[in-house]
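A short write-up of the structure that comes next.
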Amino acid sequence: MRKSGCAVCSRSIGWVGLAVSTVLMVMKAFVGLIGGSQAMLADAMYSLKDMLNALMVIIGTTISSKPLDAEHPYGHGKVEFILSMVVSVVFIVLTGYLLVHAVQILLDESLHRTPHLIVLWAALVSIGVNVGMYFYSRCVAIETNSPLIKTMAKHHHGDATASGAVALGIIGAHYLNMPWIDPAVALWETIDLLLLGKVVFMDAYRGLMDHTAGEAVQNRIVEAAERVPGVRGVIHLRARYVGQDIWADMIIGVDPENTVEQAHEICEAVQAAVCGKIRRIESLHVSAEAREIGDTTKPSFSDQPLSFDEVMLSKVDN
């Protein structure tokens, strides 16, 4: 990691998020009940979601950081995607229920009430805290490339946005004499929660399906490899995410006149260059094939998973 404090933050982010989200959830639920705000009660669901996600971060990062073993040659990184999917499914179900409830209140004018101004102050506190937590968790997510911590950052961003909507709704209800705004904001929040749950679910689904590391990452790998002296281009590259880490293998072109030992030295130099250039590469296996000067064939990309033998070989090579 780039800074010495990053390791400390990555270990504490889950506990900090859990404590903050628990306090916010209790505050929002209490204020929503005594202040008569449906929007604030729905906003409490954002903090409950954040709280559960923080628990998933604590559990997931603990398990995913375990070393490789014979039964798990790819490591334990996918547990983060599994837990992200569980959280998303739970909230899609819960917010579906809240959506129906919000529609019922919005359509029944007898249930429209102007919330107490204490709700406005609670919303402002929530905005400030969640903006701070968003930047904190986003920084950790960038350093660790953890899907769970990325999800945490998204959740805090959504929570801050929702609290902002609650604040605007309270202002509208009080100063524009529009008490229906509060249940309308509650309806918007539930729809937003559903959409957020869908995004998290699809991200977790792609992770479980061994999605490719992406063209941008693959191009950076190729660029780093082709800068190594003796490399005559990258012939084939296969890279994918396993949890927060990248597993890849590549075939490079070398001079047909090179000895086996010389080709092996070039492969080792490529490994060092690529791993030094691109963070989060857990495994990189490099092999060489003869390639004549002037062959400008572009590298082929593949997202097919490595075999068990290839995985164990690449770990030995690294």
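Heads up, the Cβ atoms here are built off N, Cα and C, so glycines get one too.
Noted in Swiss-Prot for the protein shown:
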{"type": "MUTAGEN", "residues": "CYS9 to Ser", "note": "Wild-type magnetic response"}
{"type": "MUTAGEN", "residues": "ASP50 to Ala", "note": "About 50% magnetic response, fewer cells have iron crystals which are smaller, in addition to magnetite (Fe(3)O(4)) crystals of hematite (Fe(2)O(3)) also form"}
{"type": "MUTAGEN", "residues": "HIS155 to Ala", "note": "About 65% magnetic response, fewer cells have iron crystals which are larger"}
{"type": "BINDING", "residues": "ASP249, HIS285", "note": "Fe cation 1 binding site"}
{"type": "MUTAGEN", "residues": "MET250 to Leu", "note": "CTD behaves like wild-type"}
{"type": "MUTAGEN", "residues": "MET250 to Pro", "note": "Severely impaired magnetic response, cells make very few, small magnetite particles, less MamB and MamM protein accumulate. CTD no longer dimerizes, CTD has cannot fold properly and is unstable"}
{"type": "MUTAGEN", "residues": "VAL260 to Pro", "note": "CTD dimerizes, binds fewer cations. Loss of magnetic response, still stabilizes MamB"}
{"type": "MUTAGEN", "residues": "VAL260 to Trp", "note": "Significantly reduced magnetic response, many fewer, much smaller magnetite crystals formed, still stabilizes MamB, CTD dimerizes, binds fewer cations"}
{"type": "MUTAGEN", "residues": "VAL260 to Gly", "note": "Nearly wild-type magnetic response"}
{"type": "BINDING", "residues": "HIS264", "note": "Fe cation 2 binding site"}
{"type": "BINDING", "residues": "GLU289", "note": "Fe cation 3 binding site"}
Subject >> Proximal but sequence-remote residues of the same chain as VAL260 (mutagenesis position) (Cβ under 8 Å, at least 6 apart) >> reply: none
**OP:** Indicate the candidate from ASP249, GLU289 with the smallest number of other Cβ atoms within 10 Å of its Cβ, considering only these binding-site residues.
**Re:** GLU289
Original post:
In angstrom units, rounded to an integer, how far apart are the Cα atoms of ASP50 (mutagenesis position) and ASP249 (Fe cation 1 binding site)?
Top reply: 37
Original post:
Around ASP50 (mutagenesis position), how many other C-beta atoms are within 10 angstroms of its C-beta?
Top reply: 26
Original post:
HIS285 (Fe cation 1 binding site): which of the recorded positions CYS9, HIS155, MET250, HIS264 have a C-alpha within 10 angstroms of it?
Top reply: MET250
**OP:** Enumerate same-chain residues with a sequence separation of six or more from CYS9 (mutagenesis position) and a Cβ-Cβ distance below 8 A; give 'none' if the list is empty.
**Re:** TYR136, CYS139, VAL140, GLU143
Original post:
When a 10 Å sphere is centred on the Cβ of HIS285 (Fe cation 1 binding site), how many other Cβ atoms does it contain?
Top reply: 21
Subject >> Per-residue Cβ crowding (10 Å cut-off), top of recorded positions HIS155, HIS264 >> reply: HIS155
